[in-house]
Amino acid sequence: MLWLALGPFPAMENQVLVIRIKIPNSGAVDWTVHSGPQLLFRDVLDVIGQVLPEATTTAFEYEDEDGDRITVRSDEEMKAMLSYYYSTVMEQQVNGQLIEPLQIFPRACKPPGERNIHGLKVNTRAGPSQHSSPAVSDSLPSNSLKKSSAELKKILANGQMNEQDIRYRDTLGHGNGGTVYKAYHVPSGKILAVKVILLDITLELQKQIMSELEILYKCDSSYIIGFYGAFFVENRISICTEFMDGGSLDVYRKMPEHVLGRIAVAVVKGLTYLWSLKILHRDVKPSNMLVNTRGQVKLCDFGVSTQLVNSIAKTYVGTNAYMAPERISGEQYGIHSDVWSLGISFMELALGRFPYPQIQKNQGSLMPLQLLQCIVDEDSPVLPVGEFSEPFVHFITQCMRKQPKERPAPEELMGHPFIVQFNDGNAAVVSMWVCRALEERRSQQGPP
């Protein structure tokens, strides 16, 4: 019998939970779960995978009080299901009724012949390696510009990163493009971040995305998040990257300028590096700027794969609030559009709020186009007088010029007095600030 732990609801922390996994046309399997740590969505999928080894399940359903099926695809939806179930259990206990198991229904899976079954990975190269056994390495693939094309083919074809080797732990965040998990890579013993994106695309487009992602192995910058690999399972792409224990900047409060300056230096260096490789980031915003307790700052989620960018845009409808005016208007996009996004991001981090007060970002950065028309029609926002240094005010003002060609070029950004002032390599300033902020957050949350 399989035993796991569960305990997100204090009143039920000693209550044994029985989950009844309904198997189509074959009855059911009962799974006993004891109290303890919070049960994750991935844990349930793992158990369903043991019950239905011939199928790939990406979601499951439960029935509400009206008998309607509710789909669970994330940890948040998992919590909602458990909350609903425990409320019914409490009612059953009060009324002296027999406690019924929590019944879940794995979503109908495609027949094996329609699934991607080659190591749970879409190979971008044909040949014998497609059917070879996955290689097990002592560590995750490192980033190096010296990697040959043959090495890249091997990494993409030998299944070095695949679903079977990953154990999902905590949910780090939900974005408009998918869900990010903290995960454990079994062969290497490394902690990594895995972004899982649901995409309704063909096998050919999956292969194209995997091919386009090859360039990430060439990125060798301390200001760019480390890339370990990617794989498809059904209609989910999982992108495996370096784990940053400080998380993304969007979850932090208003930042002091001496910290903001050193973070800005790292972001500008990261963008300059990408631009030198002819890569536009396309999605510069605080949630794509990551920090760790060592004081490092790194960019993530840049648009190296045009097909992936387009597929996400078709799947997750909306317009990014950090887009430059010309992008919102549907005009040509270039480096200067990244520069606008840089400016509005650091203006938000300095103010502790989004610079356009009429735009509320409570539900993330994607929103209907009409709400963002003010970015196109109105003058650029300005920082309040007297609160910030002249170099910082000038830096933001230049980045947020309405005309793209009036914004600084890459070399002008690096030479700007604000960037020069804080380009001292003092990571300790960022490290102390991140550690203090994380400690304050833990103290506010109280004991686990």
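From the backbone N, Cα and C atoms, a Cβ is placed for every residue, glycine too.
Computed from a predicted structure; not experimentally measured.
Around Asp283 (active site, proton acceptor), the same-chain residues at least 6 positions away in sequence with a Cβ under 8 Å from its Cβ are Asp301, Phe302, Gly303, Asn320, Tyr322, Ser341. As annotated by Swiss-Prot, active site, proton acceptor applies to Asp283.
Under DSSP, Lys195 (mutagenesis position) is assigned to a strand (E or B) in the three-state scheme. The feature ATP binding site is assigned by Swiss-Prot to Leu172, Gly173, His174, Gly175, Asn176, Gly177, Gly178, Thr179, Val180, Lys195.
Broken down with DSSP, the domain 'PB1' (18-109) shows 31 helix, 28 strand, 33 coil. Look at Swiss-Prot and you will find 18-109 tagged as domain 'PB1', backed by sequence analysis.
Look at Swiss-Prot and you will find 166-409 tagged as domain 'Protein kinase'.
What Swiss-Prot notes for the published mutagenesis of Lys195 to Met is this: Inactivation.
Counting Cβ atoms from all protein chains shown, Ser311 (mutagenesis position) has 21 others lying within 10 Å of its own Cβ. Record note (Swiss-Prot) on the mutagenesis of Ser311 to Ala: Inactivation.
Thr315 to Ala appears in Swiss-Prot as a mutagenesis experiment; the accompanying note says: Inactivation.
In this view, Leu172 (ATP binding site) is surrounded by 18 other Cβ atoms within 10 Å of its Cβ, with every protein chain counted. In the predicted model, the domain 'PB1' (18-109) has a mean pLDDT of 80. Take the Cα of Ser311 (mutagenesis position) and measure to each of the binding-site residues Leu172, Gly178, Val180: the nearest one is Gly178.
Here the Cβ of Gly178 (ATP binding site) has 23 other Cβ atoms within 10 Å, regardless of which shown protein chain they belong to. Ser311 (mutagenesis position) falls within a helical segment according to DSSP. Most buried of the recorded positions His174, Lys195, judged by other Cβ atoms within 10 Å, is Lys195.
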